[in-house]
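**Student:** Here's the feature list from Swiss-Prot:
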type	residues	note
VARIANT	Val14 to Gly	In strain: ZBMEL384
VARIANT	Ile30 to Met	In strain: MEL14 and ZBMEL384
BINDING	Gly108, Gln109, Pro110, Gly111, Thr112, Gly113, Lys114, Asn115	ATP binding site
VARIANT	Ala118 to Ser	In strain: ZBMEL82, ZBMEL95, ZBMEL131, ZBMEL145, ZBMEL157, ZBMEL229, ZBMEL377 and ZBMEL398
VARIANT	Met125 to Leu	In strain: ZBMEL82, ZBMEL95, ZBMEL131, ZBMEL145, ZBMEL157, ZBMEL229, ZBMEL377 and ZBMEL398
VARIANT	Tyr138 to Phe	In strain: MEL14, ZBMEL82, ZBMEL95, ZBMEL131, ZBMEL145, ZBMEL157, ZBMEL229, ZBMEL377 and ZBMEL398
VARIANT	Asn152 to Lys	In strain: MEL20
VARIANT	Asp163 to Asn	In strain: MEL11 and MEL13
VARIANT	Ser226 to Asn	In strain: MEL14, ZBMEL82, ZBMEL131, ZBMEL145, ZBMEL157, ZBMEL229, ZBMEL377, ZBMEL384 and ZBMEL398
Amino acid sequence: MMSFPRMLSLCLSVLVILPLPLQSVDPLTIGAVGAVALGAYFKEHTYCRFAECCDDRNIPARIDELERSLERTLIGQHIVRQHIVPALKAHIASGNKSRKPLVISFHGQPGTGKNFVAEQIADAMYLKGSRSNYVTKYLGQADFPKESEVSNYRVKINNAVRDTLRSCPRSLFIFDEVDKMPSGVFDQLTSLVDYNAFVDGTDNTKAIFIFLSNTAGSHIASHLGSVMKNGRLREDTRLSDFEPLLRKAAYNMDGGMKKTTMIESHVIDHFIPFLPMEKAHVIKCLEAELLRWRRDPKQANNQKIIEDIINSSISYDRTHSLFAISGCKTLEKKVAMAIY
């Protein structure tokens, strides 16, 4: 954090190196420079102490903490851990060299961790986490319920994104339940997330856009099941095994990404698969939920809770009989009910 004397010195040094005749740098100019420096200093040390500002203090981007948290808490998603953290680190480190926003599309069945990871990204990036004024979240049919209103939704998204980026270029936009949005809703957004995305003087290149969708969840499960039955370990699968499949499915299946110019223009940087949960992963989710209730999952009575939920509430896919259909999505309430 820059001290006021240092800030004032820096501003005055600019005057020194400017190719101006000495007599043209009058006391009023020097006074104006001092006032600017003083205003910036007091904004940083007074206003921004009590209100959220678009600065490093309020946007600490604690990606190392995110990495440790995902390693500790994210269950069954090795591909996500391998790619999300490096993608964020590279985008943030590129700073002024970045030529486009970071655009990521999460795909997978319900209960595989898409919202969980998006929430952790917001918490790591912003001091206020998902409550930050610089985090905007849209929710499927709740925000875009009518197919007939697509044209209006496009304008709504475009204007809202621009307004937010004017306030803070380092904003995060999360679009959840993309598969429940009408086709074409994102077409006007394409120009804002493309290369050299400066619109009306607004720098969009530092922003992050995350799209969450159940689209292709069944495709991921089918492909993973086939791969595993052919003798390959789940943990040996890579992003390249799924990314082409996700891009094709998102473009062709119903939802906000169907036939979208965002895919046609190749502005989505990463299509990330969230793999379906196996029984062992669901057990780990149940153990984590019990720990959240300050219960030891190894105790006999808590082991009984896990066993009862697994046997009575978990259904598996018909094709491979490997993957829990709802993943870990409904476990919170089931554990709470079992405890009380």
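Cβ from N, Cα, C; glycine included.
Each of the listed features needs to be described in terms of its position in the shown structure.
**Tutor:** In the structure as shown, the Cβ atom of Gln109 (ATP binding site) sits within 10 Å of 23 other Cβ atoms.
Mapped onto three states, the DSSP output places Ala118 (variant position) in helix. Within the same chain, residues at least six positions away from Ala118 (variant position) with a Cβ under 8 Å of its Cβ are Phe106, Ile174, Asp176, Ile210, Leu212.
Around the Cβ of Met125 (variant position), the number of neighbouring Cβ atoms within 10 Å comes to 25.
Cβ neighbours of Tyr138 (variant position) (same chain, under 8 Å, six or more residues apart in sequence): Phe144, Ile157, Phe173, Ile174, Phe175, Asp176.
Within 10 Å of the Cβ of Asn152 (variant position) there are 12 other Cβ atoms, across all protein chains.
In the three-state DSSP assignment, the secondary structure recorded for Asp163 (variant position) is helix.
Its Cβ placed at the centre, Ser226 (variant position) has 12 other Cβ atoms within 10 Å. Secondary structure at Ser226 (variant position), as computed by DSSP, is helix.
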**Student:** Have a look at the binding-site residues (Gly108, Pro110, Gly111, Gly113) and report the one with the fewest Cβ neighbours inside 10 Å.
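**Tutor:** Pro110, out of the binding-site residues Gly108, Pro110, Gly111, Gly113, has the fewest neighbouring Cβ atoms within 10 Å.
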**Student:** Counting other Cβ atoms within 10 Å, pick out the least crowded of the recorded positions Thr112, Asn115, Asp163.
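**Tutor:** Among the recorded positions Thr112, Asn115, Asp163, the lowest count of other Cβ atoms within 10 Å belongs to Asp163.
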**Student:** So around the ATP site, Gly108, Gln109, Pro110, Gly111, Thr112, Gly113, Lys114, Asn115 aside, which residues have their CB within 8 A of the centroid of those CB atoms?
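**Tutor:** Going along the sequence, the neighbours appear as Phe116, Asn214, Gly217, Phe274, Gly327, Cys328, Lys329.
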**Student:** So among Pro110, Gly111, Gly113, Lys114, all listed as binding-site residues, which is physically nearest to Asp163 (variant position)? Use the C-alpha atoms.
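**Tutor:** With Cα distances computed to Asp163 (variant position), the winner among Pro110, Gly111, Gly113, Lys114 is Lys114.
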